[in-house]
Amino acid sequence: MAAQRPLRVLCLAGFRQSERGFREKTGALRKALRGRAELVCLSGPHPVPDPPGPEGARSDFGSCPPEEQPRGWWFSEQEADVFSALEEPAVCRGLEESLGMVAQALNRLGPFDGLLGFSQGAALAALVCALGQAGDPRFPLPRFILLVSGFCPRGIGFKESILQRPLSLPSLHVFGDTDKVIPSQESVQLASQFPGAITLTHSGGHFIPAAAPQRQAYLKFLDQFAE
C-alpha cells in the first residue's frame, strides 16, 4: 500500500515575525503534524523596525540576515511602520505588495493543499481566499484553511465587501480565551464568514497551540483531505 502523501500547507506569519522566528514558533505544530502535513513558512515583505529603546535606539537591520528580520504584511498608518488590528486604519499600506508576494509563492512553491495564517497572516489568508472565490486568477482556492488568532481586516476598501460574502471552503479557526492581542470575539467574527466553520479554543493567549488536545483536532480536520 502506497504511503500517504503529506498535505502541503503555505503558512503566513504574523506581524513583526521573521521567517526564521515563525518557523521556530511553528516547531511544535510541525512536530505534531509530522508525516501528515508539510508546513512552508512565509513572512511578509515589509521590514518592521523594533520599537525605540529607552534612548530612542533601534536595532540595526544591516547586521540582521533577511530571514531574521521582523516583517509584516501591511501597515495601518501612512508615515509610521505600525499596525493595529482593532482600529480602523488610515491606510493599508503595503497590502498590494503582500498579495503579490503570496501569489508568487503559490506559483513558485506550490501546489499547496491548504493555507494557514497566524494573526495578521490569518487575516491575509482569509482575504486571499475571498479574492480567489471572487475570481482573482492569482489565487486558486485551496482545499482548506486554518486560521489562528485571526480577524477580519479593516479598511481594505472594495476588498472589504468581498470578505463580507460567505467563504465556501472548509475552515478550522483556533484562538485563545486569554488572547490580549486579538480578542476571541475578533476570531469568532472571522469564523462567521465561513459556513460550517470548526472552532478550536484553548485557555492560552496569542500563539499557535500544539498540545495533545489541539494535535488531535488538527489531525481530525486534516485527515478529511488525506490522499
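Glycine too: its Cβ is placed from the backbone N, Cα and C atoms.
Around SER119 (mutagenesis position), a 10 Å sphere centred on its CB holds 28 further CB atoms from the protein chains shown. Feature annotation from Swiss-Prot assigns active site, charge relay system to SER119 (among others).
Residues annotated as active site, charge relay system in Swiss-Prot: ASP179 (among others). With a 10 A radius on its CB, ASP179 (mutagenesis position) counts 20 other CB atoms from all the protein chains. Secondary structure at ASP179 (mutagenesis position), taken from DSSP and collapsed to helix, strand or coil, is coil.
The C-beta environment of HIS206 (mutagenesis position), restricted to residues of the same chain at least 6 apart in sequence and closer than 8 Å, consists of SER119, SER149, GLY176, ASP179, LYS180, VAL181, ILE182. Look at Swiss-Prot and you will find HIS206 (among others) tagged as active site, charge relay system, backed by a curator's inference.
Recorded in Swiss-Prot as a mutagenesis result, SER119 to Ala carries the remark: Abolishes the hydrolase activity against long chain alkyl ester substrates.
Record note (Swiss-Prot), mutagenesis ASP179 to Ala: Reduces the hydrolase activity against long chain alkyl ester substrates. The unchanged residue is displayed.
Experimental mutagenesis at this site is recorded by Swiss-Prot as HIS206 to Ala, annotated: Abolishes the hydrolase activity against long chain alkyl ester substrates.
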